[in-house]
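Presented below is the structure to which this report refers.
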Amino acid sequence: MTNCEKDEEFVCISCVEEVRYSFVSHLSEALRRKGINNVVVDVDIDDLLFKESQAKIEKAGVSVMVLPGNCDPSEVWLDKFAKVLECQRNNKDQAVVSVLYGDSLLRDQWLSELDFRGLSRIHQSRKECSDSILVEEIVRDVYETHFYVGRIGIYSKLLEIENMVNKQPIGIRCVGIWGMPGIGKTTLAKAVFDQMSSAFDASCFIEDYDKSIHEKGLYCLLEEQLLPGNDATIMKLSSLRDRLNSKRVLVVLDDVRNALVGESFLEGFDWLGPGSLIIITSRDKQVFCLCGINQIYEVQGLNEKEARQLFLLSASIKEDMGEQNLQELSVRVINYANGNPLAISVYGRELKGKKKLSEMETAFLKLKRRPPFKIVDAFKSTYDTLSDNEKNIFLDIACFFQGENVNYVIQLLEGCGFFPHVEIDVLVDKCLVTISENRVWLHKLTQDIGREIINGETVQIERRRRLWEPWSIKYLLEYNEHKANGEPKTTFKRAQGSEEIEGLFLDTSNLRFDLQPSAFKNMLNLRLLKIYCSNPEVHPVINFPTGSLHSLPNELRLLHWENYPLKSLPQNFDPRHLVEINMPYSQLQKLWGGTKNLEMLRTIRLCHSHHLVDIDDLLKAENLEVIDLQGCTRLQNFPAAGRLLRLRVVNLSGCIKIKSVLEIPPNIEKLHLQGTGILALPVSTVKPNHRELVNFLTEIPGLSEELERLTSLLESNSSCQDLGKLICLELKDCSCLQSLPNMANLDLNVLDLSGCSSLNSIQGFPRFLKQLYLGGTAIREVPQLPQSLEILNAHGSCLRSLPNMANLEFLKVLDLSGCSELETIQGFPRNLKELYFAGTTLREVPQLPLSLEVLNAHGSDSEKLPMHYKFNNFFDLSQQVVNDFLLKTLTYVKHIPRGYTQELINKAPTFSFSAPSHTNQNATFDLQSGSSVMTRLNHSWRNTLVGFGMLVEVAFPEDYCDATDVGISCVCRWSNKEGRSCRIERKFHCWAPWQVVPKVRKDHTFVFSDVNMRPSTGEGNDPDIWAGLVVFEFFPINQQTKCLNDRFTVRRCGVRVINVATGNTSLENIALVLSLDPVEVSGYEVLRVSYDDLQEMDKVLFLYIASLFNDEDVDFVAPLIAGIDLDVSSGLKVLADVSLISVSSNGEIVMHSLQRQMGKEILHGQSMLLSDCESSMTENLSDVPKKKKKHSESRVKKVVSIPAIDEGDLWTWRKYGQKDILGSRFPRGYYRCAYKFTHGCKATKQVQRSETDSNMLAITYLSEHNHPRPTKRKALADSTRSTSSSIC
């Protein structure tokens, strides 16, 4: 071990004597338990001894300073702690961790006296945090962040291993550590060994176990590792093991690849004493099984934070290269490495020393194309242990089947003569392949290394076994015509030697070329052929100039060719090995002439082949499982498929010329016949286990009794005896159906007759019916309803009356909306939850049940308020009725009984009410004009606050019809104790998306409440959070959550607090409840009082921000207004303390609409802002350019290309957005002129790297600047002058 390595593993703790034998002793012991050596230096010793100790501090890899937070920093302490910091600045490799222990009253004094610049965050003891938790935080920080780069992300995994060990019964405990190459198995095992080895009588860590046992032998390894320093020679292996039989032994076998070799060492663990621990690391899961280890820990990759930290440390990247660009680069590297520590660190070291970001990006692209040897070697060592078949399957997946359905891959590979069920499991066990959501996945690194193995076989493209790169395939297949002596000659040299090719996948998205007629002639071993277009917006242009294809390889298992340009496949092609034919959008008229052997064919997809007329040859494919002929519009016949016993899926949808199907396959599972001309279908062959047909048929004679589901049947000639097992009968939109037989003896659960406009009567309902749909029928009266009914939907029907439903205890949903002839209802079920009868002419409504949650109507006398009330366009409702419902709503959401709060939050978080507005609701509910309202929270509500109830009055335009699309966005803003702006945004629909809402003809009032809407900054219920006001702003939105235009306005609004009540909530106390401390206050009055109490210079700063700098960065604003002697930092704090502004977490100044409005009103009402600033503003007024009218502005577009290292165009720009562009590797940045708010400049530009040359930038300028180009020195000064003058 080198001295450097020793220094890295050494930690020095500096402290005062007061904490040395208490807190610091626990910290020192905790570090030792993690295998970290440490010493403690007392700063209270005299200068001579401290000078000697200073040498230890300088050599330490990490220095921990424990500062006594409850003691005044004396000069002696400060001097010695400053020397500790000086050691760190002299030794750049040393890290310093600071701890402020004790009360934090003197924290600021310590921080001001010592210079902590460039150091990590300071750990501080807290009242709510015990010393043990603080020690745990410090140890983790030292262990991962500072101790040594290789252990980043190890700490949490180490705790999981410890937990796995501790859960095992006393005896010999075993743990297997499993993971892909480079994931950190060895590092984790070393960390476990360092931490636990001191607790055992003997321990050994055998690195690269297979190699070690091969070189030294089993006997020497045991003696050397477990009995070090033993002078006597032990002649027998049994004697050596006898000496260890009574000892607690820790054995770590690292990177075991041969399970038999590992098992020979352990031999059933009989020779180990009780309490011993065996740890094996391996990338092959079968090793653990054969070694008898059942507890297996799978090592996961680093999370995003850990991965970024490791990358920046490995690359020695400094933040001065630009934080945004560094963020983008590190994210790309991390995403590519997918948390693999080896890959992240190797890529980081490869990028180390690159000074320019463009150099780093270029180097990274090269590394992706050609992975570093260290990474390739780590993965290839696993690849070399595979059998030939396993290697072929791995390479097929790496090159062709990433993300494909595992059953699809297995089917193709079985056709190739492999045994993929077994061999894919082997690849999974060796961490080369994963199966997730029934799809096959490879780590991006693993895929690229697999492809690198292919490319490394030979430099000749035609000699490679698998091809996937479009440019190389084009080179091999392209038709080249040269004219010599007036005669065309075609060269085929490129195709020679291509006998080795087994797979060819060509993406034609960006290609345009002609294929050789004999392109595939020499590819005798080609198994997999796929020519496709990954971009659906691009039409591929690949043709045969001679109009023919001479041959296809007879070894093909997969033939996937989209937009195949010829009328048939080559006649000499023998498809006996084909497993799948997938040729959508082809020009095929028929597959081939004559009879072919199709015994291996499982799937054929010829969808949207509009010229296809003949598929009779498919009858020869006796093992066929899927036929997809969707959209084959010229296909007239579908052959009798009764002998295709394995056929499961047939899709003939869109085959408009097919009029009949002679036979249905006996084992059919899905039959798609939408858009066909089929009028009749024989179902006598349908088996009991295939119970679903998806079709659009007009007649099915002779329904089988096993059939359980039919969709869109128009006529049924079957008797009820044939429908004994039918459970779902959907006759939706069967407009010709006039009657149905008595169905009382059927076992139907669902009966859908909606849209059967000619059906005017029904004789009886099935006794077990649960769902009944009668919407749009002509039925006027219905027989007795079954007691099992759960849903009754008669929307828009001709019903005049209903039987008494009081005994239907299972009925939950009743929809009678639009039943214009319905006059009376005798009673409602007691468990009813949803009731809709808007648009009816009911004379009398019975008592509503207490269980009701949703009501879309009016007239409830229930004391139990539903969750949703809708009184849309009920203008005849009296004002008192509307006010009563509003009061009920507010009462229900304002006071929630104690003990039920959490249940309501989980089960019923929202409530709503809507009704036409009345003019004097303002007086009743203290509504404020406008779309904003300020709320002051009573101190007593802080511990009982649940959420808010909101009243919003919306004005609708007269010609607006689709009110269903309208919703309200509520933005709640407040300031935390640090003056930072916090916000919650929730969106409420005025009407549910499925509700049919007529044209709204008047302003409506909506009540929304959400008990999940509770302001919080993640800091608990700290009272300082509520020191200011809470502001609510409301915006009309559509279903896409976009703001509606000015024709939709929020006229008035108000807010109520929802809290946990402790008293009676009955309606008799409603007046008392609402008279408690009014929640709404006059926003303008509160703001004006706060403004009037400001100092004059703070008033000026507020007016500047209100006029110019809302939503701008503090760092941007400060230099612009520094020229008029305003103290920005202290002024912003003053404004934030009185709730006139807020500062967001990313440093933006935030004002809500009420604050901006008041500022502008004050500004316009004053003839001067401040006498001290009058001369400055008047002097600069002439510098402000006059604004041009909008209609005279011209939008100018100019595109230029410049090198990425160019200094720019000398204009001052601010970036305001960035987004990924479809089909481009690089994102596009959006910039606006920095003088937009001072000069009204409309100039913008868009910047994107060139696709052909990443070192070039394509810049698109939109509109011209309306001011002179500033010099570098004058840019900021000009901005300041124009800002100060434009406020006047």
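From the backbone N, Cα and C atoms, a Cβ is placed for every residue, glycine too.
As annotated by Swiss-Prot, domain 'TIR' applies to 5-146. Under its mutagenesis entries, Swiss-Prot includes Ser25 to Ala with the note: No effect on TIR domain homodimerization. Loss of TIR domain heterodimerization; when associated with A-33 in RPS4. His26 to Ala appears in Swiss-Prot as a published mutagenesis result, with the remark: No effect on TIR domain homodimerization. Loss of TIR domain heterodimerization with RPS4. The domain 'NB-ARC' annotation in Swiss-Prot covers 170-421. Residues annotated as ATP binding site in Swiss-Prot, with sequence analysis given as evidence: Gly179, Met180, Pro181, Gly182, Ile183, Gly184, Lys185, Thr186. Quoted from Swiss-Prot, the note attached to the mutagenesis of Lys185 to Ala states: No effect on pathogen effectors triggered cell death.
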Per residue, counting other C-beta atoms within 10 angstroms of the C-beta, which of the binding-site residues Gly179, Gly182 reaches the highest number?
Gly182
Which recorded positions from the set Ser25, His26, Gly179 come within 10 angstroms of Lys185 (mutagenesis position), judged by C-alpha positions?
Gly179
Hey, which of the mutagenesis positions His26, Lys185 is the loneliest by Cβ count within 10 Å?
His26
For a quick check of packing: other C-beta atoms within 10 Å of the C-beta of Pro181 (ATP binding site), how many?
25
I'm checking region-level scores; what's the whole-number mean pLDDT for the domain 'TIR' (5-146)?
75
DSSP, reduced to three states, assigns Thr186 (ATP binding site) to helix
Would you list, in sequence order, the residues of this chain other than Gly179, Met180, Pro181, Gly182, Ile183, Gly184, Lys185, Thr186 that have their CB within 8 A of the centroid of the site's CB atoms, where the site is the one recorded for ATP?
Arg283, Val299, Asn340, Pro341, Leu342
If I restrict to non-local contacts, at least six residues apart, and a C-beta distance under 8 angstroms, what lies near Gly184 (ATP binding site) in its own chain?
Gly153, Ile154, Lys157, Val299, Pro341, Leu342
Cα of Ser25 (mutagenesis position) to Cα of Pro181 (ATP binding site): how many Å, rounded?
39
Please give me the CB contact count at 10 A for Met180 (ATP binding site), counting all chains in the structure.
24
Here the Cα-Cα span from His26 (mutagenesis position) to Gly182 (ATP binding site), rounded to a whole number of angstrom, reaches 35
Across every protein chain in view, the count of C-beta atoms other than its own within 10 A of the C-beta of Ile183 (ATP binding site) is 26
Just going by other Cβ atoms within 10 Å, which of the recorded positions Ser25, Thr186 has the emptiest spot?
Ser25
Which of the three DSSP states, helix, strand or coil, fits Ser25 (mutagenesis position)?
helix
Gly179 (ATP binding site), DSSP three-state class -> coil
